[in-house]
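Asker: Before anything else, here's the structure in question.
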Amino acid sequence: MSDLAREITPVNIEEELKSSYLDYAMSVIVGRALPDVRDGLKPVHRRVLYAMNVLGNDWNKAYKKSARVVGDVIGKYHPHGDSAVYDTIVRMAQPFSLRYMLVDGQGNFGSIDGDSAAAMRYTEIRLAKIAHELMADLEKETVDFVDNYDGTEKIPDVMPTKIPNLLVNGSSGIAVGMATNIPPHNLTEVINGCLAYIDDEDISIEGLMEHIPGPDFPTAAIINGRRGIEEAYRTGRGKVYIRARAEVEVDAKTGRETIIVHEIPYQVNKARLIEKIAELVKEKRVEGISALRDESDKDGMRIVIEVKRDAVGEVVLNNLYSQTQLQVSFGINMVALHHGQPKIMNLKDIIAAFVRHRREVVTRRTIFELRKARDRAHILEALAVALANIDPIIELIRHAPTPAEAKTALVANPWQLGNVAAMLERAGDDAARPEWLEPEFGVRDGLYYLTEQQAQAILDLRLQKLTGLEHEKLLDEYKELLDQIAELLRILGSADRLMEVIREELELVREQFGDKRRTEITANSADINLEDLITQEDVVVTLSHQGYVKYQPLSEYEAQRRGGKGKSAARIKEEDFIDRLLVANTHDHILCFSSRGRVYSMKVYQLPEATRGARGRPIVNLLPLEQDERITAILPVTEFEEGVKVFMATANGTVKKTVLTEFNRLRTAGKVAIKLVDGDELIGVDLTSGEDEVMLFSAEGKVVRFKESSVRAMGCNTTGVRGIRLGEGDKVVSLIVPRGDGAILTATQNGYGKRTAVAEYPTKSRATKGVISIKVTERNGLVVGAVQVDDCDQIMMITDAGTLVRTRVSEISIVGRNTQGVILIRTAEDENVVGLQRVAEPVDEEDLDTIDGSAAEGDDEIAPEVDVDDEPEEE
């Protein structure tokens, strides 16, 4: 076998494809398509600006040929095609592309009509003045430098920018599997937002939006509606509608109307827009236009659309908005590299990252300046000491045979401090002392010991420095350095002073480069949020066995005394009954869990509001349920918070835990919440913290209490684990996550119930048979539900006939676990209790109905406490 053949290594093509494509994807994401959140630049932009900085192609110097810069960039830093680099330069020099141009171009750099820029050999460029703020203090070790592609040059990993460039100029790019599209903003507004964040790091998105109301495009125009902006700033994703600025002018003589367009949306090609309008007129898809012309010139844009006599200008304009790019949507997707990883970021995340970057840059700059100041002060100290001892030093130098021996003698002898003593005493002996200085040098025992560097500086001292004027200048410079060192130490020693410096520099940038907003933001009808028109109130949500859903104000139900007959909650169809009941706020989300283990999401106010006697609407008309699929559990959620879990339990005793955020932003079709085996269904859902305890109650009166931590969090499309070991024919009827002390109220089919302290229920292991929760007999019937209550609470019970009663919890006695309970609601023959719900809102005494709560003899008695041996636990 040849040498070449021995170098061939067989590889699995599938593994090689995975590895190579992943490498390619990460290279595109990190090295090409996405900007860094700190400086808002992609690598190619950063390399172009750095190359121009190295060339000295500054804003106040002569222009240089674009080809010269492109050659430096591709030769030293960016080993790609010259067209990619030149296109980047062109875009940074176009006033209609960047809100604040980073390159000052001379020549033809294209137009808003889509005209191409002239070749790079014809155009000339230099850095814009604002671009220097991106690279300010670059030479002061403020950022890390990394090797270029071949290791022959160093380039900055990120720019030490004073400008929040990611927001100010925005960014767009398509990577592998992700993309970014960040709109530009007004510099003054963004800096105001940064200052507000510096003042209060806990500021909300709404608070930041008081300073940054929305994007500010270089082409001005109008943003139609605020809702997309709010969503984008809150979540990192959103959509805004940009509309051209147009007005309808009326000729005073003829009465004819003319539409004048002064500004068009961002990234819209004006020439193509005019072609599209002409095409629509030709195809008669837009009526009422008699003439179209472009009168734009160096003074501004002006597109003239003449309207026919019998047409209405506003109607024609609205048609153009809907059918042309006079109105476009801008999809905001704020993805940037954060710590080297792509991340979708909201407005506060981006500002926080920039301020954090500035804190690091200013700290590193201060350390650098302190080191340089101390090094300079170290030399000035020696010169001041030399001037204080000028005669003996001159004598020593005159008698030294060589400069080397003179230096050695200067280092060996101690010297009087002279004027330096007072200055060092005021500033502190160690203030100007370099960190590298050994202890034997400097001030010791009232004398000054020179280092070799200081001795050399004395030998290099020119004779003119011995004049009185030069002596004073030297001492003044030394005093200024001591003051500078003191200030630098104060910055490093005080976080508040550090933030003051950052604030002062941001205010200076705002003063120098800030301007007025160009883009107007207007409200539109779509901004009238239905939710804003809905009064926040607590309501009762009911779901019948046959799937009829509705909500009613909680205030419609008056609390009644125990044993009352209740009021009708719903007009029920024959053979139907209410089996799901909860109290929620009209603005809450409702997570609807179905018999097939899927979950759907709605707002409470989207449910039908009905009177007490109405059935409501079939939930199949509100949710895309499949045939034979029904809602078996509903859960109100106010906010989808991080760290909160959704705990689920099924009738067969299976339990499962999933993070709440898995259920945010559900699609209309819903998603799988839990995989169910045949014959099982979901009976209970609750929110947990991850460290709670869980109680499962069965129809036969058993309960198991165990720690939630024994169930690990799982994804949506999983089955879960066993929570309780059930007897034959038994099923789980309630899931409770006990919070605080309180008591557990258990209700049975025949209207009986009782309260038992939570502490009475022992904590056992998961997947055991549990202990007795209530004594189940023929008299009280099987358990239909259990809830945790406090003395100030009320409960609502509902029967399969639709009767609902609301009762004070305080009227129900607290007894042990092994009892039957008392009558909570009187049921008619063949009527069973099917639902139980806690109400945590007290009602004034004036609003209560006085209903005789006395019971027939024996009915109200609490079954005596009976010693019942709990069944042994089974692991």
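Just so it is clear, glycine is given a Cβ too, placed from its N, Cα and C backbone atoms.
Keep in mind that what you see is a predicted model, and the values were worked out from it rather than measured.
Heads up, here are the entries from Swiss-Prot:
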type	residues	note
DOMAIN	34-533	domain 'Topo IIA-type catalytic'
VARIANT	S83 to W	In PPA-18 and strains 233 and 227; quinolone-resistant
VARIANT	S83 to L	In NAL-51, NAL-112, NAL-118, NAL-119 and strains 58, 158, 218, 231 and 235; quinolone-resistant
VARIANT	A84 to P	In PPA-05; quinolone-resistant
VARIANT	D87 to N	In NAL-113 and OV6; quinolone-resistant
VARIANT	D87 to V	In strain: 202; partially quinolone-resistant
ACT_SITE	Y122	active site, O-(5'-phospho-DNA)-tyrosine intermediate
MUTAGEN	R462 to C	In gyrA462; resistant to cytotoxic protein CcdB, but not to the quinoline antibiotic enoxacin, has no effect on DNA supercoiling. Does not interact with CcdB
Asker: So among S83, A84, D87, Y122, all listed as recorded positions, which is physically nearest to R462 (mutagenesis position)? Use the C-alpha atoms.
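Answerer: Result: the closest of the recorded positions to R462 (mutagenesis position) is Y122.
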Asker: D87 (variant position) to Y122 (active site, O-(5'-phospho-DNA)-tyrosine intermediate): how many Å between their Cα atoms?
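Answerer: Between the alpha carbons of D87 (variant position) and Y122 (active site, O-(5'-phospho-DNA)-tyrosine intermediate) there are 14 Å.
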Asker: Measure from the CA atom of Y122 (active site, O-(5'-phospho-DNA)-tyrosine intermediate) to the CA atom of A84 (variant position) and give the result in Å, rounded to a whole number.
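Answerer: Computed Cα spacing between A84 (variant position) and Y122 (active site, O-(5'-phospho-DNA)-tyrosine intermediate) is 17 Å.
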Asker: Rounded to a whole angstrom, what is the C-alpha distance between Y122 (active site, O-(5'-phospho-DNA)-tyrosine intermediate) and S83 (variant position)?
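Answerer: Just about 14 Å between their Cα atoms.
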Asker: Ten-angstrom check, please: count other Cβ atoms within 10 Å of the Cβ of S83 (variant position), all chains counted.
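Answerer: Total other Cβ atoms inside 10 Å, all chains included: 10.
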Asker: Relative to the Cβ position of R462 (mutagenesis position), how many further Cβ atoms are located within 10 Å?
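Answerer: Excluding its own Cβ, R462 (mutagenesis position) sees 7 Cβ atoms within 10 Å.
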Asker: Which of the three DSSP states, helix, strand or coil, fits Y122 (active site, O-(5'-phospho-DNA)-tyrosine intermediate)?
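Answerer: SS state of Y122 (active site, O-(5'-phospho-DNA)-tyrosine intermediate) = coil.
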Asker: On average, what pLDDT score does this prediction assign to the domain 'Topo IIA-type catalytic' (34-533)?
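Answerer: Taking every residue in the domain 'Topo IIA-type catalytic' (34-533) and averaging pLDDT yields 91.
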Asker: Let me know how many other Cβ atoms fall within 10 Å of the Cβ of A84 (variant position).
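Answerer: For A84 (variant position), the 10 Å Cβ neighbour count is 14.
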